[in-house]
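Structure record follows, encoded as structure tokens.
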Amino acid sequence: MAPPMTLQQWIIWKKMNKAHEALQNTTTVTEQQKEQIILDIQNEEVQPTRRDKFRYLLYTCCATSSRVLAWMFLVCILLIIVLVSCFVTISRIQWNKDIQVLGPVIDWNVTQRAVYQPLQTRRIARSLRMQHPVPKYVEVNMTSIPQGVYYEPHPEPIVVKERVLGLSQILMINSENIANNANLTQEVKKLLTEMVNEEMQSLSDVMIDFEIPLGDPRDQEQYIHRKCYQEFANCYLVKYKEPKPWPKEGLIADQCPLPGYHAGLTYNRQSIWDYYIKVESIRPANWTTKSKYGQARLGSFYIPSSLRQINVSHVLFCSDQLYSKWYNIENTIEQNERFLLNKLNNLTSGTSVLKKRALPKDWSSQGKNALFREINVLDICSKPESVILLNTSYYSFSLWEGDCNFTKDMISQLVPECDGFYNNSKWMHMHPYACRFWRSKKNEKEETKCRDGETKRCLYYPLWDSPESTYDFGYLAYQKNFPSPICIEQQKIRDQDYEVYSLYQERKIASKAYGIDTVLFSLKNFLNYTGTPVNEMPNARAFVGLIDPKFPPSYPNVTREHYTSCNNRKRRSVDNNYAKLRSMGYALTGAVQTLSQISDINDENLQQGIYLLRDHVITLMEATLHDISVMEGMFAVQHLHTHLNHLKTMLLERRIDWTYMSSTWLQQQLQKSDDEMKVIKRIARSLVYYVKQTHSSPTATAWEIGLYYELVIPKHIYLNNWNVVNIGHLVKSAGQLTHVTIAHPYEIINKECVETIYLHLEDCTRQDYVICDVVKIVQPCGNSSDTSDCPVWAEAVKEPFVQVNPLKNGSYLVLASSTDCQIPPYVPSIVTVNETTSCFGLDFKRPLVAEERLSFEPRLPNLQLRLPHLVGIIAKIKGIKIEVTSSGESIKEQIERAKAELLRLDIHEGDTPAWIQQLAAATKDVWPAAASALQGIGNFLSGTAQGIFGTAFSLLGYLKPILIGVGVILLVILIFKIVSWIPTKKKNQ
């Protein structure tokens, strides 16, 4: 293609064209003249005018076909830009009009009833193949829900916290004390020990030890008292004036029943039976009683040498069975504890030695039985060791013939009631045991008679003989049930003026100087002086003789594991404790962090209880049990097992077993009513911070459990509550289905008396009751007050929309975008049917019982909401939410804030056909003609154009930013190219 001509060439070419056109139309000029004229034009000096230059400029711009096409392309692009700009401008104008158009009005409070008649086929009896449709009438009751909110009963009371108090309790469990209270045998004691160890070990296996900032409980006076009271409360040391043993090997105590199995009435096992010498008729040859039992008689009791040691100087006993009348077994353990402490404080003077008036007359000439009682006649049966080791004299109660020189011939003289007893029929009307001896002299001497050659099995003939079937002869005689020849003789054993020490008082004094650990260590060793701990013996048998013991014992330094000091101990770091708590999942409102709230106890309202609430509360388990002394052995163990298992279960669930905490004491300290205490006890939480075994032996065990309690003190308790269930409403506007819900400022409606209160809860936990830090009283949504307007949230949903929730009363909560069973669409309704029917593809069943109206149903103020026309589209755009309130001013404010988001549609960032169709739907109610045109364009682009271009056309939506960038670059290049065609200087050609 030839390049464009220069200006001179173009002017000459233009003149030659004009000359050629002029010469073609004339006949007067010859050919030679024409050639001459052309040559003159070519040789003529050209002087271009402005008009020539302008025309030449136009020539250069369109000199070639490519330049013409470029101009055409540029014009088309400019035309498209103009058209698109006009379209966008018109669309923006239309969007602004659509925004300002008000949409639907939501108005709840609609109640209606319908009779639904589904067709149900019924088989005719005469034709098994024929089925005929018959109408079935189903009554459907529909009640719309005000403001789209359903209220269901909230059964849990709502408790508002006033403050949180922390409280520590140390629970001590000593199986020996429990066994003594229940009078258990050694075999049952072992079972009890195993049971306690099993339950406590299982609790310890799932608990971790950590510290609380309340100090070491072992430095607390109450802990020291409880610990030592549990170990040494009834332990005493008696010092003889001069060591003297029991004078004889034998003991006559005919007032005690004999052992054995007898028909009829049986007696409880007596401790003295351990020393009974049974009468046996088969003995070795030449066997005598003296050879084995000394002066003791067969059929009586033998005192072993261990109780008759010559050099025994002290008696150590741990028993409550020698106390005088002030100690009543019918009292509770706490009452007896209080009485005992008062006695010990009054009967000691800063030392562990008891005053003389605390002792019985038999022990001291100045005794007044202030603490201990006199030993009675029957004590030898149940407490033989106490009589043998502590009595200064003994009165034998004998029914043996020959004692006191009583014989059969003298019975009539000794007992007036027996005068002439054997000479008349009086004996037929008296007791068969009356007026005779228990043991009669049958032989002149005791001897054995053997067969020839027999030395091991010979017949033995005792000096006294009588059938043992009369096992309760002496006891009945002592009760004076019949006249008998009783011989009572006094035996002087040892001198008076005993000196008695209280081990509990010794602990009280020594622990202040040496510490509780050292004192416990020394005194426990002292109780184990003979190899068997005295406090682990049965109460009635816990009496042992000691040979010159050192008392008070020495108190060596005992290294103890401190709980508060970090020096010289098995370090349990705080960080490790926190890590353990987190790993174990403890969450007692922050576990250890909550312990800092113990400072709340400094409230002035609790001044009288500060020292109690701040220190550890020490509790003995045996003091909290029922009276187990009336139970038999296994029943007492089962009773304790039930208590322990319940305690363990409660602690694992972080609850409090109030059996072991005095709620009366706590109520006095907190000054709360009974109803408030019920709530406090119900919502209180517990946390075990240590479980340890403090003593272990085959027949006894002792444990300590450290418990931390978190007590929530209520400020207010809301009852009769209703829970808010926000269902919402459906709105279809601008071709979009929208789920609209009101953001109510409350979660609970409370009805107290006649006042309805709307509550907003903050920082709540659910522990049986709902416990909240903050509860605010707010106003409901309504048109009456500008301050009560509530935001409305809109969310785009897809059609069809069906939401059916069955309610507890047998009704159904329905929200649907369509109608079925004459249930209205868009409106949330409570539907109740009287027969089973199918609606929305689901079976609606009648309630099991007739529907009952509640006495109180929350009532809300009437509320009408007018929503913007484009509320559905607003909600659909990238999840944007618009807040719409019930006042017109608020709506305008919300619309202004939403305009910026709505006008983003002008800068299209999505699928073009969908955007145009959305615009058409929004314009339909405002400008139907424009909406039809836009709908047609959108349908063409999404339908026909999609079919023509296929996937490539749809990809343009994703490649649009790239294509626009490339197009802009090409357009700039084209413009620069066209500009370069314009001559800026004279060309030589």
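Count begins at 1; order follows the chain as displayed.
Any Cβ shown, glycine's included, is placed from N, Cα and C.
Quoted from Swiss-Prot, the note on the mutagenesis of W10 to A is: Complete loss of particle release; when associated with A-13. As a published mutagenesis entry, W13 to A appears in Swiss-Prot alongside the note: Complete loss of particle release; when associated with A-10. For K14 to R, Swiss-Prot lists a mutagenesis experiment annotated as follows: Strong increase of subviral particles release; when associated with R-15; R-18; R-34 and R-53. For the published mutagenesis K15 to R, Swiss-Prot gives the following note: Strong increase of subviral particles release; when associated with R-14; R-18; R-34 and R-53. Among the sequence features in Swiss-Prot, the mutagenesis site K18 to R is noted as follows: Strong increase of subviral particles release; when associated with R-14; R-15; R-34 and R-53. Looking at Swiss-Prot, you'll find the mutagenesis K34 to R noted as follows: Strong increase of subviral particles release; when associated with R-14; R-15; R-18 and R-53. Under the heading of mutagenesis, Swiss-Prot lists K53 to R and annotates it as follows: Strong increase of subviral particles release; when associated with R-14; R-15; R-18 and R-34. Listed in Swiss-Prot is the mutagenesis experiment K985 to S, annotated as follows: Increased budding from plasma membrane and decreased budding from ER.
What Swiss-Prot annotates, mapped onto the structure for a quick look.
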residue: W10; record: mutagenesis position; CB count, 10 Å: 19
residue: W13; record: mutagenesis position; CB count, 10 Å: 15
residue: K14; record: mutagenesis position; CB count, 10 Å: 16
residue: K15; record: mutagenesis position; CB count, 10 Å: 15
residue: K18; record: mutagenesis position; CB count, 10 Å: 11
residue: K34; record: mutagenesis position; CB count, 10 Å: 15
residue: K53; record: mutagenesis position; CB count, 10 Å: 12
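If you compare Cα positions, K53 (mutagenesis position) sits closest to W10 out of the mutagenesis positions W10, K14, K18. Mapped onto three states, the DSSP output places K34 (mutagenesis position) in helix.
K34 (mutagenesis position) sits 13 Å from K18 (mutagenesis position), counting Cα to Cα.
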